[in-house]
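Worksheet: one structure, shown below.
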Amino acid sequence: MTPAIDLLKKQKIPFILHTYDHDPNNQHFGDEAAEKLGIDPNRSFKTLLVAENGDQKKLACFVLATANMLNLKKAAKSIGVKKVEMADKDAAQKSTGYLVGGISPLGQKKRVKTVINSTALEFETIYVSGGKRGLSVEIAPQDLAKVLGAEFTDIVDE
């Protein structure tokens, strides 16, 4: 199916797969997923990649609710670097093996530091991309962190 799904199956992590018809004209991928799946946007999590200290070859991954904005200062602090900036589209796609709008935190080509916003812990399960547009994975946040080697911290604007 996708590297994300393959990883979850291989690691025997419980998850539920959800599909929906992606509108190619919609560029608000996380919002679209929440709307089409009929879930609270605070449970629909997006995957963002940043460049550490401006180096587009040294990326880190942040997973946060689609309703939130990533705070770059908090993000940098959470991974112990001076500053971060959003990774460019090509660098993100090359590092993950996924297209923008379908980037999953799971099964990326290159393993990178990953941080999940602490609001994920408010829910029994959250939704993340399954590795392509129109495919979402419902998973317990603790299981997601375990398989990614990720930490939970506050990385969003107030």
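Every residue, even glycine, has its Cβ placed from backbone N, Cα and C.
Residues as originally present; substitutions not included.
According to Swiss-Prot, the mutagenesis experiment TYR20 to Ala carries the annotation: 45-fold decrease in Cys-tRNA(Pro) deacylation activity. While the structure shown retains the original residue, Swiss-Prot records the mutagenesis experiment PHE29 to Ala with this note: 29-fold decrease in Cys-tRNA(Pro) deacylation activity. LYS46 to Ala appears in Swiss-Prot as a mutagenesis experiment; the accompanying note says: 66-fold decrease in Cys-tRNA(Pro) deacylation activity. Quoting Swiss-Prot on the mutagenesis of LYS46 to Arg: 44-fold decrease in Cys-tRNA(Pro) deacylation activity. Listed in Swiss-Prot is the mutagenesis experiment THR47 to Ala, annotated as follows: 21-fold decrease in Cys-tRNA(Pro) deacylation activity. Where Swiss-Prot documents GLY101 to Ala as a mutagenesis experiment, the accompanying text is: 36-fold decrease in Cys-tRNA(Pro) deacylation activity. Swiss-Prot documents SER129 to Ala as a published mutagenesis change and attaches the note 5.6-fold decrease in Cys-tRNA(Pro) deacylation activity. While the structure shown retains the original residue, Swiss-Prot records the mutagenesis experiment GLY131 to Ala with this note: 28-fold decrease in Cys-tRNA(Pro) deacylation activity. Quoting Swiss-Prot on the mutagenesis of GLY134 to Ala: 7.4-fold decrease in Cys-tRNA(Pro) deacylation activity. Quoted from Swiss-Prot, the note on the mutagenesis of SER136 to Ala is: 3.6-fold decrease in Cys-tRNA(Pro) deacylation activity. What Swiss-Prot notes for the published mutagenesis of SER136 to His is this: 16-fold decrease in Cys-tRNA(Pro) deacylation activity.
Shown on the structure are the features that Swiss-Prot records.
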{"residue": "TYR20", "record": "mutagenesis position", "DSSP (3 states)": "coil"}
{"residue": "PHE29", "record": "mutagenesis position", "DSSP (3 states)": "helix"}
{"residue": "LYS46", "record": "mutagenesis position", "DSSP (3 states)": "strand"}
{"residue": "GLY101", "record": "mutagenesis position", "DSSP (3 states)": "coil"}
{"residue": "SER129", "record": "mutagenesis position", "DSSP (3 states)": "strand"}
{"residue": "GLY134", "record": "mutagenesis position", "DSSP (3 states)": "coil"}
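Put simply, TYR20 is the one of the mutagenesis positions TYR20, LYS46, GLY101 whose Cα lies nearest to the Cα of SER136 (mutagenesis position).
Counting every protein chain shown, 20 other Cβ atoms lie within 10 Å of the Cβ of PHE29 (mutagenesis position). Among the mutagenesis positions LYS46, GLY101, SER129, GLY134, the ones whose Cα sits within 10 Å of the Cα of TYR20 (mutagenesis position) are GLY134, in sequence order. In terms of C-alpha distance, the listed mutagenesis positions LYS46, GLY101, GLY131, GLY134 place GLY101 closest to PHE29 (mutagenesis position). Annotated pair LYS46 (mutagenesis position) and SER129 (mutagenesis position), C-alpha to C-alpha distance, rounded: 7 Å. Listed in sequence order, the residues of the same chain lying 6 or more apart from SER129 (mutagenesis position) and placing their CB within less than 8 Å of its CB are ALA4, PHE29, ALA33, LYS46, THR47, TYR98, GLY102, ILE103, SER104, PRO105, LEU135, SER136, VAL137.
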